[in-house]
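Trainee: Below you will find the structure I want to go over with you.
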Amino acid sequence: MSEVIEGNVKIDRISPGDGATFPKTGDLVTIHYTGTLENGQKFDSSVDRGSPFQCNIGVGQVIKGWDVGIPKLSVGEKARLTIPGPYAYGPRGFPGLIPPNSTLVFDVELLKVN
């Protein structure tokens, strides 16, 4: 099931979470993710590192697509977030890894909310 939210960020739900515990602005979230370009080229993966990623959501610590997309997931949920350039790294890109204005695809699993 696909849902398109703010910024044309698309959420494709892969497997459900608990359906009750959703992150709120400022919450510390623990996430496993793999990020790819639209062509499938992987640029980053917490799964490959064997260490989940933590951040405070909704406060500008991560790309805007995560700040608007992650709060739509409940703990345990796995989803694919497709994030257009303006809600990813925009015209700067990420030199050496992500070309300017790239749409990014993240397979994410929300492990924990604190």
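Along the chain as shown, residues are numbered 1 onward.
Every residue, even glycine, has its Cβ placed from backbone N, Cα and C.
Heads up, this one's the original sequence, none of the swaps are in it.
Sharing the record's features from Swiss-Prot:
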- 26-114: domain 'PPIase FKBP-type' (DOMAIN)
- PHE43 to Tyr: Reduces interaction with FAP1 and resistance to hydroxynorvaline, a toxic analog of threonine (MUTAGEN)
- ASP44 to Val: Abrogates interaction with FAP1 (MUTAGEN)
- ASP48 to Val: Abrogates interaction with FAP1 (MUTAGEN)
- ARG49 to Ile: Abrogates interaction with FAP1 (MUTAGEN)
- PHE106 to Tyr: Reduces interaction with FAP1 (MUTAGEN)
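I'm curious about the neighbourhood of these features; can you describe it?
Mentor: If you take the C-beta of PHE43 (mutagenesis position) and look for same-chain residues 6 or more apart in sequence within under 8 angstroms, you find GLY35, THR36, LEU37, PHE94, LEU97, ILE98. Reduced to three states, the DSSP call for PHE43 (mutagenesis position) is strand.
Around ASP44 (mutagenesis position), a 10 Å sphere centred on its CB holds 17 further CB atoms from the protein chains shown.
Under the DSSP three-state reduction, ASP48 (mutagenesis position) is assigned to helix.
In sequence order, the list of same-chain residues 6 or more apart from ARG49 (mutagenesis position) whose Cβ falls under 8 Å from its Cβ is empty.
The number of other CB atoms found within 10 A of the CB of PHE106 (mutagenesis position), across every protein chain shown, is 22.
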Trainee: Under a criterion of Cβ-Cβ distance under 8 Å and sequence separation of at least 6, what residues of the same chain contact ASP48 (mutagenesis position)?
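Mentor: In sequence order, THR34 meet the Cβ cut-off.
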Trainee: Name the secondary structure element type, per DSSP in three states, that contains PHE106 (mutagenesis position).
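Mentor: Going by the DSSP assignment, PHE106 (mutagenesis position) falls within a strand, counted as strand.
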